[in-house]
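Pasting the feature list from Swiss-Prot:
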ACT_SITE  His466  active site, proton acceptor
BINDING   23-24, Glu44, Trp71, 90-92, 96-103, Ala232, Tyr465, Ala500, 510-512  FAD binding site
MUTAGEN   Ser101 to Ala  Increased efficiencies in the oxidative half-reactions and decreased efficiencies in the reductive half-reactions
MUTAGEN   Glu312 to Asp  Reduces catalytic efficiency 230-fold
MUTAGEN   Glu312 to Gln  Reduces affinity for choline 500-fold
MUTAGEN   Glu312 to Ala  Abolishes enzymatic activity
MUTAGEN   Val464 to Ala  Results in a 2-fold decrease in the limiting rate constant for flavin reduction. Has no effect on substrate binding
Amino acid sequence: MHIDNIENLSDREFDYIVVGGGSAGAAVAARLSEDPAVSVALVEAGPDDRGVPEVLQLDRWMELLESGYDWDYPIEPQENGNSFMRHARAKVMGGCSSHNSCIAFWAPREDLDEWEAKYGATGWNAEAAWPLYKRLETNEDAGPDAPHHGDSGPVHLMNVPPKDPTGVALLDACEQAGIPRAKFNTGTTVVNGANFFQINRRADGTRSSSSVSYIHPIVEQENFTLLTGLRARQLVFDADRRCTGVDIVDSAFGHTHRLTARNEVVLSTGAIDTPKLLMLSGIGPAAHLAEHGIEVLVDSPGVGEHLQDHPEGVVQFEAKQPMVAESTQWWEIGIFTPTEDGLDRPDLMMHYGSVPFDMNTLRHGYPTTENGFSLTPNVTHARSRGTVRLRSRDFRDKPMVDPRYFTDPEGHDMRVMVAGIRKAREIAAQPAMAEWTGRELSPGVEAQTDEELQDYIRKTHNTVYHPVGTVRMGAVEDEMSPLDPELRVKGVTGLRVADASVMPEHVTVNPNITVMMIGERCADLIRSARAGETTTADAELSAALA
């Protein structure tokens, strides 16, 4: 059932409580509720997405930025980046899967294998994770030629039809620039290739968000309770450091209510809000908690550390001909290419948008247009690391988000971005784009040297809105990994995390489908633990009766 007024909830005790109805949280809650013997509550601060066309209709996604469905987090002043930038975080059921452009990728094998081999995240290699991608999807490409794809999962993946003539010309131009057409999500990592994306969208234009895919079908299920408009204030622990529930605040009157979990709580509020809630609950760097007068439950120095993102630049062009008036989601093509030899994954990705993108350029005086296109190079494995910190002990205050863009000592991130600007220009200048590429609006042909391009990037870069890694999983003995490989918060019991914050290293691609996969994996881990406890209890009972 769905409850948007906590006063109408009489029974406030559940077997499992999932805090955050986003990309992973919805998957966790739905999978746990498949067992009719357990009760599951899913708590979301934002509203229900059902009946909200600007959320459900994928081609309207850009309307949601800086809207009432966006937490809209400013970032701290950047020493080497764009301090005006804001991090869009969705405030609605489905989380960022209800707020994004639904670009759908399986993470490359190399990324997942590295999680295990380099960071000690046992059980997260590609061999273990890829069956979860298959389980969650109904993929248009599934069939005898692609047996790795799923055909019965809740999340619908489709191929963007090549209807945009500028996009088709752009892919021809990529080939002329040495970047061939390549199919995505085949199981082979595309190091150098371009094509129209796969997206998680249904045939009628509805986004296949985690809410649409996992929650809409089960809202009326007897053992499932959806609670919206309720913001988590603090996690609750008993004297043995077991997480027994969560204190939530209703948006109407600001009253605090307590929900109790008999078994486990799963925290799934994203790479910015998950470390915030842990720290408000006494789990985090001890010195930082003490600064804010918060009693330390667990000194966990890795909470809020290791913030990673995909920083993004933009090259904008006027179009010589009218651009498309309709699109699946306006950013339909991806381009991958390496900037140096010998890489097993591309260090540069670009998105092609059939729209202008002047969010960060107009304020600096760069010209704009209403008929143009954009190429947005981004750094797939940025080496800069940032932090998320508390602004105060007040749960209502936005956290301090400091991505520290372009601060890696080797200068890798800026080097790749400059190379990306140059590659975007090279592609747009190919003969195949002669009928489309007009004046370069930004950075403009005047910017040619590395120093000029670096100055442009620092002023105008954006984010692909992919923050990860702030509560990473890792080896049990690694004190900078707040989670063990089973997503359990170290130092307490009864608490797991499932969202983008758990990634020990960023993935090369758009991460949203991987975040859903993390939700699937978390549910499996919980069910396995429950099955083990049941088996042990049965054995103990049998021994007692013998």
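Heads up, the Cβ atoms here are built off N, Cα and C, so glycines get one too.
None of the noted substitutions appears here; every position holds its original residue.
Looking at the shown structure, can you explain where the listed features end up?
Its Cβ taken as reference, His466 (active site, proton acceptor) is surrounded by 26 other Cβ atoms within 10 Å in the chains shown.
Sequence-distant contacts of Asn510 (FAD binding site), defined as residues of its own chain at least six apart whose C-beta falls under 8 angstroms from its C-beta, comprise Asn100, Ile103, Ala104, Phe105, Val464, His466.
If you draw a 10 Å sphere around the CB of Ser101 (mutagenesis position), it holds 25 other CB atoms from the protein chains shown.
The number of other CB atoms found within 10 A of the CB of Glu312 (mutagenesis position), across every protein chain shown, is 24.
Glu312 (mutagenesis position) falls within a strand segment according to DSSP.
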When you measure from the Cβ of Ala232 (FAD binding site), how many other Cβ atoms are you left with inside 10 Å?
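Excluding its own Cβ, the number within 10 Å is 25.
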What does DSSP say about Ala232 (FAD binding site): helix, strand or coil?
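It is in a strand.
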Which residues does Val92 (FAD binding site) neighbour through Cβ under 8 Å, counting only same-chain ones at least six apart?
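Set apart from Val92 (FAD binding site) by at least 6 residues yet with Cβ under 8 Å, we have Glu44, Gly46, Pro47, Asp49, Val52, Val55, Tyr69, Ser98, His99, Ser211.
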May I ask for the distance between Ser23 (FAD binding site) and Glu312 (mutagenesis position), taken between their Cα atoms and rounded to an integer number of Å?
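Pair distance, Cα basis, whole Å: 22 Å.
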Determine the Cβ neighbour count for Trp71 (FAD binding site): the number of other Cβ atoms within 10 Å of its Cβ.
18
For the binding-site residues Ser23, Ser98, which Cβ has the most other Cβ atoms within 10 Å, all shown protein chains included?
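The residue with the most neighbouring Cβ atoms within 10 Å is Ser23.
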